[in-house]
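Student: If you look up Swiss-Prot, you'll see C19, C23, C35, C38 marked as Zn(2+) binding site, on the strength of sequence analysis. Annotated domain 'VPS9' per Swiss-Prot: 233-376, in sequence order. Under mutagenesis, Swiss-Prot gives Y25 to A or P with this note: Strongly reduced ubiquitin binding. Loss of ubiquitin binding; when associated with D-58. Loss of ubiquitin ligase activity; when associated with A-26. What Swiss-Prot says about the mutagenesis result for Y26 to A or P is this: Strongly reduced ubiquitin binding. Loss of ubiquitin ligase activity; when associated with A-25. Swiss-Prot documents L57 to D as a published mutagenesis change and attaches the note Strongly reduced ubiquitin binding. Listed in Swiss-Prot as a mutagenesis experiment, A58 to D is described as follows: Strongly reduced ubiquitin binding. Loss of ubiquitin binding; when associated with A-25.
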Amino acid sequence: MSLKSERRGIHVDQSELLCKKGCGYYGNPAWQGFCSKCWREEYHKARQKQIQEDWELAERLQREEEEAFASSQSSQGAQSLTFSKFEEKKTNEKTRKVTTVKKFFSASSRVGAKKAEIQEAKAPSPSINRQTSIETDRVSKEFIEFLKTFHKTGQEIYKQTKLFLEAMHYKRDLSIEEQSECTQDFYQNVAERMQTRGKVPPERVEKIMDQIEKYIMTRLYKYVFCPETTDDEKKDLAIQKRIRALHWVTPQMLCVPVNEEIPEVSDMVVKAITDIIEMDSKRVPRDKLACITKCSKHIFNAIKITKNEPASADDFLPTLIYIVLKGNPPRLQSNIQYITRFCNPSRLMTGEDGYYFTNLCCAVAFIEKLDAQSLNLSQEDFDRYMSGQTSPRKQESENWSPDACLGVKQMYKNLDLLSQLNERQERIMNEAKKLEKDLIDWTDGIAKEVQDIVEKYPLEIRPPNQSVAAIDSENVENDKLPPPLQPQVYAG
């Protein structure tokens, strides 16, 4: 993809983000500008062409061998192995290396493959010797619970997924490109089976494929991310060194339409950097893409707040380059390669995830090829900045003033905020102490009033009257009763 740098800033024609074959999907530098679908077609064509050339070479060598054999009568009995057998053996070895997803779902091939695999490797199957990590167990449980809602279709998907993981366990010696091809074939085959046989709606197919990707890549991550057989780590170190060497690049040089003096914009920039750094902590390609998407949306929000209008593509790419330079994400190339190799290809070909990922690839390519002309600098200044002899930031510091330095302005603003917070805290503490004193005084006053009342009106407890009723007693004071009620004594 060609990147153009003009005085008004970095510009990328949006058509250059698309597949160069003209299919309408997003292309990728790792696929030589093709989309996933077209790249696979071109790759298979080149592969078939190479196989055909090897076949023709083998036939030519066989003819030469036969001619030499016919001309040499003395060596007829000594030669026990003809070149045809050698050719057959070579062809069988090539055929064995061709891995397609049909091998994973064909019953006959599974039986034969398992026998050969058992003989070649004695390691236990990952379905038996499962990883015990908490994350893997959690993802497995979530995947099983998710498939339960699909009943018979879910059982078939789970069976196919387990077979795929078992097959991949014995294919770790293959190159990372061949393992990637196996994974992409598996994605494509499962999606086609659900759409044709299962009659599953496209939106549900997408959700199922997301869960399948999450399940299998969580298990395969430590084997296929930045493997030792590739130069991914070397590329990571190279891009990190390159970004550190470009630490002097300012937003003005890239024509970044973002004003970090605005607090909301500064927060968005920090969030964007955090998101793109967080990408390395994710294990699933879809989750890594989600970090790129969140980073990009924060960039668009920062531009929108600064310009008070929606951001354009010409505004987005320079800002993304600036975020990458400022954040220097860890293992950037490894993450890009991992997403390219093992993400569900439909995500990279269409949608906002594919668009943002393609722009990130463009940003990395721009950083790798960045020169004086790209930044509208003279070659002399560019060389001085790269060598560390001087820096544009040093030149700005010569005319330093508190109002001109963004960092110092932010520092004074923060100090003012701290001073205000300190005053508020002192007021709150004084009011809290006053409230505490009032509560103590109120409690003491209530206690004193209660004590005064108790002393003034003491509580006396008297024993109950134990006297019995004396109605028939002679000691009753009858004289106090009215005459009709006075008892009369009769002589008996």
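Each Cβ is built from the backbone N, Cα and C atoms, and glycine gets one as well.
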Student: By a simple count of other Cβ atoms within 10 Å, which of L57, A58, the mutagenesis positions in the record, is least packed?
Tutor: L57
Student: By DSSP, what is the split of the domain 'VPS9' (233-376) into helix, strand and coil residues?
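Tutor: Secondary-structure composition of the domain 'VPS9' (233-376): 112 helix, 0 strand, 32 coil.
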Student: What average pLDDT is reported by the model for the domain 'VPS9' (233-376)?
Tutor: 94
